[in-house]
Structures are given as structure tokens and as C-alpha cells.
Amino acid sequence: MGEEGGSASHDEEERASVLLGHSPGCEMCSQEAFQAQRSQLVELLVSGSLEGFESVLDWLLSWEVLSWEDYEGFHLLGQPLSHLARRLLDTVWNKGTWACQKLIAAAQEAQADSQSPKLHGCWDPHSLHPARDLQSHRPAIVRRLHSHVENMLDLAWERGFVSQYECDEIRLPIFTPSQRARRLLDLATVKANGLAAFLLQHVQELPVPLALPLEAATCKKYMAKLRTTVSAQSRFLSTYDGAETLCLEDIYTENVLEVWADVGMAGPPQKSPATLGLEELFSTPGHLNDDADTVLVVGEAGSGKSTLLQRLHLLWAAGQDFQEFLFVFPFSCRQLQCMAKPLSVRTLLFEHCCWPDVGQEDIFQLLLDHPDRVLLTFDGFDEFKFRFTDRERHCSPTDPTSVQTLLFNLLQGNLLKNARKVVTSRPAAVSAFLRKYIRTEFNLKGFSEQGIELYLRKRHHEPGVADRLIRLLQETSALHGLCHLPVFSWMVSKCHQELLLQEGGSPKTTTDMYLLILQHFLLHATPPDSASQGLGPSLLRGRLPTLLHLGRLALWGLGMCCYVFSAQQLQAAQVSPDDISLGFLVRAKGVVPGSTAPLEFLHITFQCFFAAFYLALSADVPPALLRHLFNCGRPGNSPMARLLPTMCIQASEGKDSSVAALLQKAEPHNLQITAAFLAGLLSREHWGLLAECQTSEKALLRRQACARWCLARSLRKHFHSIPPAAPGEAKSVHAMPGFIWLIRSLYEMQEERLARKAARGLNVGHLKLTFCSVGPTECAALAFVLQHLRRPVALQLDYNSVGDIGVEQLLPCLGVCKALYLRDNNISDRGICKLIECALHCEQLQKLALFNNKLTDGCAHSMAKLLACRQNFLALRLGNNYITAAGAQVLAEGLRGNTSLQFLGFWGNRVGDEGAQALAEALGDHQSLRWLSLVGNNIGSVGAQALALMLAKNVMLEELCLEENHLQDEGVCSLAEGLKKNSSLKILKLSNNCITYLGAEALLQALERNDTILEVWLRGNTFSLEEVDKLGCRDTRLLL
């Protein structure tokens, strides 16, 4: 196979080589070894395409490992491949060791065939038992027949061996050529009319395939052209304003990419998602749907999704990574939706990506035959105006259909099944229907603190400039929080001179930042002798017509879900060449076929900003119309629609009705961004700027009053919708993402009075905001409102993107928090130390949950200080971090001086025996701790002895969790001695600790003298079934 042809991915080859044995014969594969490798075998059988699985079946059938009845059971349409693989393993295992060995051999043969097809033996074309010979030579016959099924069917039909109906069934477009060949052989097996003898003779006469068509010159030529095309499209990164062209290799900065974890799944606690490299996009375990082909990357607007895909394309085109794919086809969803004509898979790939100069039929057939070597990427699914549905099936790769039907069936796998697809989108655009067809989901969370610094250093090579910018960000937490999104880091880089020279303070809100970039563009478009030093009224007023033209175009585009504008659309919006020269409209990254030089806004957020600008200043927009903006969805479709009064969703009459219609048709996530910008523009901070541009100050006052009323009303309706608390319990509510955007809008307006009014309406004891894409900017907005609460609240922000910068933004509201939950938020020692420094003075705060972050021993001194100083502190949960014995020893010193702590969680750290000893010594006479977890901390018998001494002295501890350690019998015997003297412990968890019957016997003796303990967990230890029954009968408190 040529260089372009490549081979299976290195990971797959390595996994297969381990599973398939060290010798060709696999004679050492016993049933026990086979069963022990079951999960790996399932993964191997489903890791490729259905073609690979059916090849394994071919070999097993030819060797008579499978009977015909067995084989037919694996051809139920619609069954997931993983389900079929497990059934195959069950069937083979039940047939004994010989069958297990043959399955391993079949997998070897199928893998070898997929990489370098071998010529298999011949057969007697005049055999007296043709059906039996078709079966025994099945792999070779499928290989010989697969390119000639059409001709063979025609010939068999002419001679009366098959009916037209049977031909049509075999020719269904959902089948690959190899699958059609197999179905023809299957038909010959069950028909007794001479079809088997006919095939045996005529297949022998077919030409022998020398190699896969990947070797053909036309295929090699096309693959080379495709690589060149993709390389040209991805090698250079055009900045948002199109003013610079940078080498992607020089400027690309890794984002925080994490795999989405289903926290609802049963099983042991999961570690915090590791920050993944782009190269791990297709090799990450933990699939949502093993039978799906689509990888989803979600991220907020400006988080770097498009650049991530561009990097992927470049790595593939340069031969540096993703070489398991021979063909990569990149597409933009905002470009796809402009295609009005019906199109097929063939049209999409060839006419809208890369055209084969010769051999189109052969190349397309190659793509259909080897879909597992194909990758399609679809950028910006949130900008695709059609909502995903799986109602309309389309399975023909050659028949044309609408662009939305084509895309949706590609994502479902009805077209090009087993080809990988990567889709990027903002989270709000991903429906539950689409998630059914997602193999793996990733979160792109923007830059880390190190990423922001690295990006700025790559952008600025001038002496001292990058250092001054980084220092400015570190001193300005609000601006630093914005920069975790790459689009804001670009703005900071673009406006570095204005930021470093300004004296009025750094930007605080998103609106401030966009006005700064507006100032930058306006100043650069103004003659030097007339340019002012800032965004003054005269500068803005001078280009107001241009800004309103751009705003009208932006608003029309949002309402029509249009993000690429043709010359005719620009003309209709009165956008002139002079308006375009300002720089906010740039050439679209892809060209719509048949159009000339389409333009798009720098970024979707700029389109929302200009739409908000138009709504704030256009004389054609009556103030009352702004109420539509906060409807954020079509009536009845969105939770936001139910938050507002009916009057807010009624269309206005007359000249503003078209604007009302646009606002009602726009996508909710775009309306939310626009609403936040509008609130910022109408803030007191920017009142003077807008007043000078508005002919009627009264109209501007009415707009401002309307926005305030609408925000207050929306929040009040939201709070009133919260159901009352159960008697005796605190009111708890999980806020919806729409609530986050209302708070964001309030923060952009910077109205303390409104924030206090909103806080008065929030009468809850527990506010949950898990999985709400809360980043540093959202933290600043939450703190802006929550700091005015009259009653303490438990704030739960698990599974977000708070980070160290976000923690700093939350500090203003820490005084009203009685509990703070920050699970899975990529927080390090730096952020927690700042948090604790503030918490020392917050008497209300009694609980901290920090599991699944990046904490190390570096924060232990701060934790110890918190415990020693705050004698009303109740719970500290530090599970699944990176704390070792050194950190545990420091924390133990804080415990010695603490008299209030009731819950201490250390599971999933690395404290070991020394750490366990230090904690045990500190807790021996502790008067308040009721629950202690040291699960999964590499604790052995030495640590168990120290914990036993603690149990003998402690009179308060009620639950001790020690699962997933290495206590063994020696450690359990020590604990048993401690239990004999303990009078408070109710639950002892010892699962998965290599305990035998000897250790259990010691526990039973202790239980005879201890009436307090209610449960001892011993699951996952080394007991036989007989021992389990025996132990369970002796004491029901043993949970086995």
C-alpha cells in the first residue's frame, strides 16, 4: 500500500497485537483467557466498521465454527454493532476452547485483509456440493465478487436464478458492495434452484483483485489533491478582522479540551476530566454511544472551535496526525445552509469540497467501500438554521435531497456509516435528539491562564509588550476573566496600545470590551489629523450611518439565521463599500458556489453587538419593541418565553413589525448575546456616548427604562416560578441557562439598584447552577447580584468552567454563601488559596466542596488555617485531587485545633500510610467529626493500624470509608481490634481491599462485642461463593 494509503491507526494495531496473541496459531487461548479479555475483544470487534465484523463472520462460517442458524442470528437489521459483538462472543464461548481459538484467528485474518488483502485458495467450479463450497471458500469469494455484484445479478436474473424483487433487495443503497456480495451468497445458500452452482462457476471466472483500489493512480492523485487543498485552506490563520494572515503553526495555542462525563452513570467516582490534546479526539474512552460515528465539540461563542478544526485539518494535511483517515472533507454549516439546490453525498464531497480530475466513479466507490477511512467535519452547527430531526431518512449516497436532510442523515449514520464526523457547536444548539447519535462529546473551555499568557507572547514579540499586557490582566480580574475566551484575548492583543495607555480604568464588562474594539477600528479608519484619543461622541457620531447600516444588516441576519451575506443582501441593507472598509465585515472563509465574494462579520458575537447597537440607536425601533429581545425563543418553545409577561411577545404594529418578526425568529442563543450587549449599551456608564448620537434624548431614556423594566420583570417572574419548599426544608432551585443570561444582562447594565431588587426576589436556600457553562464572566455577574442577598445561600457550581479567575470573581458574594460547591472546575492551589483567604472572614461559610479539581499539597497550609481559625466550619470535601502524605500531615495540624468539622472527604488522593497516620492521630480525640472518607488513597496495613487506634479512642465518628485501598487481612485485623473498643461507628466500608476469609473472621469476632455498628461493606474482596454464603449467615451486618 502506498504512503497515502497508510494503515490502520497505531493505537488500533497495538491493541490488536496484544489481543490477537503473540503467535499466529493462538493455541494458548483458553476459554478462561478468552473470557478475561472479553471487554477488549468487544472493543476490537466494534472499533472498525461493520465490514470488519462481517469479515470475521465470513471466516467463522467457512471454518464451520458457526452454523448457518448461528450466522443468520447476526443479520438482524437495526441491531447495534456492540450488541452483535457480545452475542458473537457468547456464542463462540459456549462452543468451547477450539471455537475461541478460531475467533482469535478469524480476527487476525480479517485485520490482515483490511490492510493487505491476500489471495486465498481456489475451488472446484464444478463441485458436487456447491452450497458447501460457497461457504468454505466464502472470504475469498466475497473478495472476488464484491466489485462485480451488479453484473452477476443481471446474469443470474436473465437465467432465472433470482427474481427482480430479490435483485432489488440486494441492491438496496444501504449496503456496501461487500455486503451485497454476502447477501447474494446467503441467497444461494437457501435457494435450491442451482444458484449456488452458477455462482461457484462464474465467480471463479472473475478477475482476481490484485490489491485494494487505494493503489490505483487515480485514487493516489485525488488523495494528493485533497491534502493540498485542505493544507491551503488551513495553513494560515486569518485574524478576526482579516487584517493579518498568520501561520497557524506559529500562533496556535491549545485550549482546555475535556471529554464530557455522564455523572448519572453508576460506578466508582470518576477523576476530574483530564485536559486532552487534540490528537486524542478519536481515541478517548467513555463513549456515549458505541455505535455512533459523530464526535461533538461544544463551546461558547469565541471559545476557539473553528481554530481547533483548522488545526486538525492542518495536522492531517501535513501528515503529522490523524493518518488513519485517507480522506478529510471540511465543511462550514453557515455555508451549507446557503445551498438551495438538492444535492447528494457525491455532489457534497466532490463539487463542494474537492473535485476529482479523473476517475470520479472509482474514487466515489472507494469512499463507499472504505467509509472508516473518511473524516467529515462540520463547523458551526449552531449557525445551521434547520433544527436537527431524525424523522426523514435518506440512505442513498447518489440520490439528491435537501441539504438539511443530507447533513442530518450523515450525522445519524444513514449515509456513510462508519465514516467519522466531527461537529462543533455552541451548547444551546445541541438537542437531546442529536445527542442520541453522538459517539463522544467534548467541551472546549477556552484558554487556561497559561494559555492566555502563551497566546499573548506569541502575538507580541516587541520587547516588554507581552509582559505589560500580562501584568495588566493579572491586576484586572474582570478583564482577565473575559480573556479565557480566545476572541477576547485577540481583542486585548488588537487593542494593546489603547489598554496600556488608557487612564480611565480597564474594561470590566463584555460591552466595554466591544466598545474598545469599536474605538480601535474607528480610529484606524479616521485620518490621523482628525482622530481623537478615544471613543468620544464626535468619533461615534461621524460614523453613525455606517454603524446603523451594519446594525440593520446584523439584525436581519440574526432573524433570518443568515451569517454570510451576498452583494445583493449588502445592497438591500444599504451597506456601502465605505461601510465595508471599516473592517467589521470580512470575506467569508468559504465561497458559496455561484456567488461572488460573500462577506461575514468578524465573529458571531460582533453580529450580535451591531444588532444591539441598531436596537439602541435606530429611530426605526420604538422603545417598547425592545421587550421582544428578552423573549429569547419562539413563543412556547423556550423557558425564557414563560418568564415574560404576555405583552412582551406580541408583535408591534406598523413600521416596527418587521423588526419584531426578526427578533421572534432569531435563534435564542444569539438573542441572549444581543440582549446582554443592549443592556450594556444602555447602562449609565455609556449614557453620555449614546446620548450624543441620539436625536431624541427622551427616546433613549425610554429605551433605558424599558430594558430595566424588562430585566426586573423577567427575573421576578423567574423567581416566582420557583415551587415552594417542603415543610422543614430550605427552598432549592436549579436555575436554567436563561437565568444566567438574565444575570449577565443585569451585570452588563451595572445597576446596583436593580441587582439589589433582583436579590430580594431570590428567596432560596440552595441555588444550583450545574452544567450551565459558568465561566469567569458569569461568576462576576453572579457575584454582582448574589452579594445583595439578605439570607445565606448554598451555591452549587459543579461541572462548569470557573477556574482560578472565576473563583476570584466570586469573592464579593462569598459573605452570603453558607456552602460553596465547585466540583470539576479546573481550580488550582492559587484559586483556592485566594478563596480561603477571603473565607477566613466569612462567618456564614460553613461548607466547601472542591473534589475533582487540580489541588495539591500547595493549598494544605491554607486549608489548615481555615480549620484552625473557623470554629463553626462543618464540611471540607477534597476528593479526587492530588494531595499526598505531606499535604495530609499539614492538614492534620489544622484538625488538631478544630472543634466543629463534621465531614472530611479525602477519597481519590494519594495520602498513603503516612498521611493516614497523621490524620488518625489528629482525629483520635476529635469531638465533632462524624464522617471520614479515605477511599482510594493507597493505604496499607500500617495506615490501618493507625486508624484502628483512632477508632479505639474516638467517640464521635459514625462512618469510615476505606474502599479501594490495600488493607488486606493484616490491616482488617487491626481495624477489628479498634472496633472492639469503639462505641460510635455505624458504618465501615472496606470493599475492594484484598480481604480473605481470615480478615472477615476477625471482623465477625469484633462484631460480637460491638452492638453499635450497623453495616460493614465487604464487596469486591476475595471470597468464594461458598464463603460469601457462610459469612452472610453468621452476621447480616456484613454486606457482601
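Note that Cβ sites are derived from N, Cα and C of the backbone, with glycine treated the same way.
Every residue here is the original one, so none of the noted swaps is modelled.
Feature annotation from Swiss-Prot assigns domain 'CARD 1' to 26-122; the stated evidence is sequence analysis.
The average pLDDT for the domain 'CARD 2' (126-218) in the predicted structure is 80. As annotated by Swiss-Prot, domain 'CARD 2' applies to 126-218, with the evidence given as sequence analysis.
Feature annotation from Swiss-Prot assigns ADP binding site to T239, Y252, T253, G302, S303, G304, K305, S306, T307, H603. Secondary structure at T253 (ADP binding site), taken from DSSP and collapsed to helix, strand or coil, is coil.
The domain 'NACHT' annotation in Swiss-Prot covers 293-618 and rests on sequence analysis.
Where Swiss-Prot documents D379 to A as a mutagenesis experiment, the accompanying text is: No disruption in NOD2-CARD9 interaction. Decreased NF-kappa-B activation in response to muramyl dipeptide stimulation. Shown in sequence order, K305, S306, L309, P330, F331, S332, C333, T424 are the residues of the chain, 6+ apart in sequence, with a C-beta less than 8 angstroms from the C-beta of D379 (mutagenesis position). Look at D379 (mutagenesis position): DSSP puts it in a strand.
Listed in Swiss-Prot is the mutagenesis experiment G481 to A, annotated as follows: Increased NF-kappa-B activation in response to muramyl dipeptide stimulation. Here the Cβ of G481 (mutagenesis position) has 23 other Cβ atoms within 10 Å, regardless of which shown protein chain they belong to. Annotation note: G481 (mutagenesis position) sits in a helical segment as assigned by DSSP.
In Swiss-Prot, a mutagenesis experiment is listed as I673 to F, annotated with the note Constitutive NF-kappa-B activation. Secondary structure from DSSP puts I673 (mutagenesis position) in a helix. Sequence-distant neighbours of I673 (mutagenesis position) (same chain, 6+ apart, CB under 8 A from its CB) are A301, I604, T605, C608.
The DSSP secondary structure for W1017 (mutagenesis position) is strand. Around W1017 (mutagenesis position), a 10 Å sphere centred on its CB holds 19 further CB atoms from the protein chains shown. Quoting Swiss-Prot on the mutagenesis of W1017 to G: Decreased ability to promote NF-kappa-B activation.
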Residue counts (helix, strand, coil, in that order) that DSSP gives for the domain 'CARD 2' (126-218): 61 helix, 0 strand, 32 coil
Helix, strand or coil at S303 (ADP binding site) [DSSP, three-state]: coil
Listed in sequence order, residues with CB under 8 A of T253 (ADP binding site) and six or more positions away: F447, G451, L454, Y455, K458, P486
Cβ neighbours of S303 (ADP binding site) where a neighbour is any other Cβ within 10 Å: 27
